[in-house]
Structure formats: C-alpha cells, structure tokens
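What follows is a set of notes on a single structure, which appears directly below.
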Amino acid sequence: MVRTKADSVPGTYRKVVAARAPRKVLGSSTSATNSTSVSSRKAENKYAGGNPVCVRPTPKWQKGIGEFFRLSPKDSEKENQIPEEAGSSGLGKAKRKACPLQPDHTNDEKE
C-alpha cells in the first residue's frame, strides 16, 4: 500500500494499486489469428521511427546509412587517421622513453 496526501483527509481511504500489462497467450490458434490481424492494422497506423514531435531535415554533411554498406575495403580506413599510421602496430617506429613524473612535495610542506 502506498500512502498519498489524500490519506490525511479524515473519512477517506485510498489504496494505490499498480496495473499490469496483459500477457500474450501462446498456443491457441484462434487467438494467434486474431492477434496477427490486429497487430498488422496497428503497424499501418504507427509512426516508424524518428522524432514525430519535431521533424528536422538531415544535414548535408551526414552520410546515409547505405554509404557504410557500399564502402570497399580500401575506403573503410578510419576517417580521422593519417594513412601511414592506420593499422600500424608501432613495431617500426622509434621507441619513446618513459619519463616518470617527479613527486609533488608541495602538499608535504604545508603539513
């Protein structure tokens, strides 16, 4: 039971009950036939995707979804990488020395 502000009023008593969604019935041929015909009608009326409240045009710079499927293997390199560095494991490059950080002693002096 959930108590609400209305419970403080004398002489009234309300009980809040959570509702459940109806469950699908499987195995019955008649209900399966009815549910498919009803669901096909619902699918025609429903809006499929996007933002139905504020429809905005697609920007010119945005690629279509088909562009990603039509790319050849040589064009599928990362856009933001330099071609010489793309896919390299770093074996042929000069090794960088690791420079450990010097400990900061400013906090120790204050204590």
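Note that Cβ sites are derived from N, Cα and C of the backbone, with glycine treated the same way.
What Swiss-Prot notes for the published mutagenesis of K15 to R is this: Loss of monoubiquitination; when associated with R-24.
The local packing around K24 (mutagenesis position), expressed as other Cβ atoms within 10 Å of its Cβ over all shown chains, amounts to 8. According to DSSP, K24 (mutagenesis position) sits in a coil region rather than a helix or strand. K24 to R appears in Swiss-Prot as a published mutagenesis result, with the remark: Loss of monoubiquitination; when associated with R-15.
In the three-state DSSP scheme, I65 (mutagenesis position) falls into the helix class. Looking at Swiss-Prot, the entry for mutagenesis of I65 to A says: Loss of binding to PCNA.
According to Swiss-Prot, the mutagenesis experiment F68 to A carries the annotation: Loss of binding to PCNA.
Quoted from Swiss-Prot, the note attached to the mutagenesis of K78 to A states: Stabilizes the protein in G1 by preventing association with the APC/C complex and degradation by the proteasome.
Around I65 (mutagenesis position), there are no C-beta neighbours below 8 angstroms that are at least 6 residues distant in the chain.
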